[in-house]
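Q: Shown below is the structure under consideration.
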Amino acid sequence: MTTQSQFLVNLSYGGLASQSNLRANNRVSPSSCQITRTNRSWALPVSFKVEKFQLQRGRRRRGSPCFGESEGLVKNGIGDADGIIIVDHGSRRRESNLMLEEFVKMFKEKTGYPIVEPAHMELAEPSIKDAFSLCVQQGAKRVVVSPFFLFPGRHWHTDIPSLTADAAKEFSGISYLITAPLGPHNLLLDVVNDRIQHCLSHVEGDADECLVCAGTNKCKLYNSS
């Protein structure tokens with residue numbers, strides 16, 4: 001019988017509301033991890049419990065809509081008329097922007113989704129408007145904007161929705177959705193641990209630099225003075 005355990009996720013964001021007003025300004029639903037805006041300030045909960053489920057008969061049980069382990073395993077109709085935009089912040093460094101293009105290429109090959117475009121929120125092209133237009137040109141009737149951000153902040157609450165709405169004004173009959181950022185997803189635990197282990201192996205001389213660090217000479221041990 002599948003057992004259920006819980007772990008505590010601590011989140012804080014001081015740029016939009018003080019912690020003293022946190023619980024007064026927002027209502028947190030433990031089952032959906034959604035935050036309801038009740039005044040003009042956005043805030044995140046100081047802490048909340050997230051359910052975690054183990055495997056049962058070879059597949060994962062459906063977990064929380066925001067943080068469940070089963071995210072991405074239940075298909076919900078991504079088809080030929082859907083376009084996906086993966087948007088990051090954008091950088092003045094060309095190398096950083098090229099990494100998003102490489103990630104989008106990997107994502108498209110892995111998922112088989114026909115319409116996937118990269119976009120940068122600012123500082124670089126293609127913009128969200130550019131990517132939205134490319135999706136529509138390829139036949140998309142619904143555009144899914146996926147922020148390549150770890151946690152929700154001003155860019156997710158305000159900037160990306162505003163830029164996407166402006167892009168959508170150019171077209172009629174096109175719907176769009178802005179998904180949640182990555183958040184404390186269970187799969188990210190493995191990603192972070194893998195990165196740590198690889199970099200430790202590199203500084204010990206047992207592994208080459210990863211693609212992110214390659215040529216930067218950043219992945220090395222520093223000694224405090």
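The backbone N, Cα and C atoms fix where each Cβ goes, and this holds for glycine too.
Below are the features I grabbed from Swiss-Prot:
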type    : residues       : note
BINDING : His89, His155  : Fe cation binding site
BINDING : Cys199, Cys210 : [4Fe-4S] cluster 1 binding site
BINDING : Cys213, Cys219 : [4Fe-4S] cluster 2 binding site
MUTAGEN : Cys135 to Ala  : No effect on the [4Fe-4S] cluster binding. No effect on enzymatic activity
MUTAGEN : Cys199 to Ala  : Impairs [4Fe-4S] cluster binding. No effect on enzymatic activity
MUTAGEN : Cys210 to Ala  : Impairs [4Fe-4S] cluster binding. No effect on enzymatic activity
MUTAGEN : Cys213 to Ala  : Impairs [4Fe-4S] cluster binding. No effect on enzymatic activity
Q: Quick one: what's DSSP say for His155 (Fe cation binding site), helix, strand or coil?
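A: SS state of His155 (Fe cation binding site) = helix.
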Q: Return the residues near Cys213 (mutagenesis position) by Cβ distance under 8 Å, restricted to its own chain and a separation of at least 6 in sequence.
A: Cys199, His202, Cys219
Q: Give me the count of other Cβ atoms within 10 A of the Cβ belonging to His89 (Fe cation binding site).
A: 17
Q: Check the Cα-Cα distances from Cys135 (mutagenesis position) to the recorded positions His89, His155, Cys210 and tell me which is shortest.
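A: Going through His89, His155, Cys210 one by one, the closest to Cys135 (mutagenesis position) is His89.
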Q: Hey, of the recorded positions listed (Cys210, Cys219), which one tops the CB count within 10 A?
A: Cys219
Q: Fewest other CB within 10 angstroms, which one of the mutagenesis positions Cys135, Cys199?
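A: Counting other Cβ atoms within 10 Å of each of the mutagenesis positions Cys135, Cys199 gives the minimum at Cys199.
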Q: Report, in whole Å, the straight Cα-to-Cα distance of His89 (Fe cation binding site) from Cys210 (mutagenesis position).
A: 22
